[in-house]
Amino acid sequence: MTPEQKAKLEANRKLAIERLRKRGILSSDQLNRIESRNEPLKTRPLAVTSGSNRDDNAAAAVHVPNHNGQPSALANTNTNTTSLYGSGVVDGSKRDASVLDKRPTDRIRPSIRKQDYIEYDFATMQNLNGGYINPKDKLPNSDFTDDQEFESEFGSKKQKTLQDWKKEQLERKMLYENAPPPEHISKAPKCIECHINIEMDPVLHDVFKLQVCKQCSKEHPEKYALLTKTECKEDYFLTDPELNDEDLFHRLEKPNPHSGTFARMQLFVRCEVEAFAFKKWGGEEGLDEEWQRREEGKAHRREKKYEKKIKEMRLKTRAQEYTNRLREKKHGKAHIHHFSDPVDGGIDEDGYQIQRRRCTDCGLETEEIDI
């Protein structure tokens, strides 16, 4: 734009603002905001490094003219700017590159997450040799500085102290083996059935807390047989909340024999289940009475279901009979033809023999051709 066009544009802008001010459309705050918005941009120092540089930047900022050829308004605030920067205080509204560079990079949130695009980052992967050799297994105060040297020396063996190894072996022994034998055989616990054998069945002893040997557990299946959860519910009429209560019954869990994805199989010892069932139903007689009551209930429900089916069939038959009667009243009774013996009807134009039959009731005549 030429200087004449700029001057004309500025004059028109001032006239428009004056006209709006006279009409009372614009307030004083709005006028000040418009004036500050239309002022030329003020240059400011890019960075503050030292006292001499700040003075040079301030001096350079004083002599920068605006686009109208007039001195910038920043020259009027030279002293304020110099004192502000000289004191080392940076205004929060002014962006300082030196301050921004000092921000910690770990707090800056990336715009793109790497895990959304990279599933396997080979730069961060570690070679564990199929899971058999882990460099992290070495001790912190180990003499090996290189992981390859550690792997070549120990291989898949985890480096540990003698105390750690003894502690681990003791834990494995307590977990997978029975308790050590007593000091004297007379003090050893004996089987509660035979009172002779001191070697207990590990499953009954460790899981169900019963001092029974293997021979006695096989000779008395009516006491020490293992029952599934379904058998407990069907034979002793126990509910799921009762069987799931760990305070009432000991249980042995195994993988489901039907499928590995099914719920785990739970086994209960018969003597515990019987004792709780007798207490619940009032002894063996009460359990038999409950079984008889449930069998009678099953028979009653079966008979009730049969009667319901018979009733539905009768209603259906009655409705069909009623429909047939309405059809007979409207269209008459359905006629069934009774044809007479065939009579020779001659030969047709194609040379085939024709036989005629006639209904004895309505006189309907049909022709049959023997091909």
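We count from 1, first residue shown onward.
Glycine is treated like the rest: Cβ placed from N, Cα and C.
Features reported for this protein in Swiss-Prot:
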type	residues	note
BINDING	Cys191, Cys194, Cys213, Cys216	Zn(2+) binding site
MUTAGEN	Val207 to Met	In RAD14-2; loss of recognition of cyclobutane pyrimidine dimers
MUTAGEN	Cys216 to Tyr	In RAD14-2; loss of recognition of cyclobutane pyrimidine dimers
Task: Report the same-chain neighbours of Cys216 (mutagenesis position): residues 6+ apart in sequence with Cβ closer than 8 Å to its Cβ, ordered by sequence.
output: Cys191, Glu193, Cys194, Asn197, Tyr224
Message: Please list, in sequence order, the residues in the chain of Cys213 (Zn(2+) binding site) that are at least six apart in sequence and whose C-beta is under 8 Å away from its C-beta.
response: Cys191, Glu193, Cys194, Asn197, Glu199, Met200, Asp201
- prompt: Which Cβ among the recorded positions (Cys191, Cys194, Val207) has the fewest C-beta neighbours inside 10 Å?
  reply: Cys194
Field: For Cys216 (mutagenesis position), the three-state class that DSSP assigns
entry: helix
Field: Beyond the site residues Cys191, Cys194, Cys213, Cys216: chain residues whose C-beta lies within 8 Å of the centroid, for Zn(2+)
entry: Lys190, Ile192, Glu193, His195, Ile196, Asn197, Val212, Lys214, Gln215, Ser217
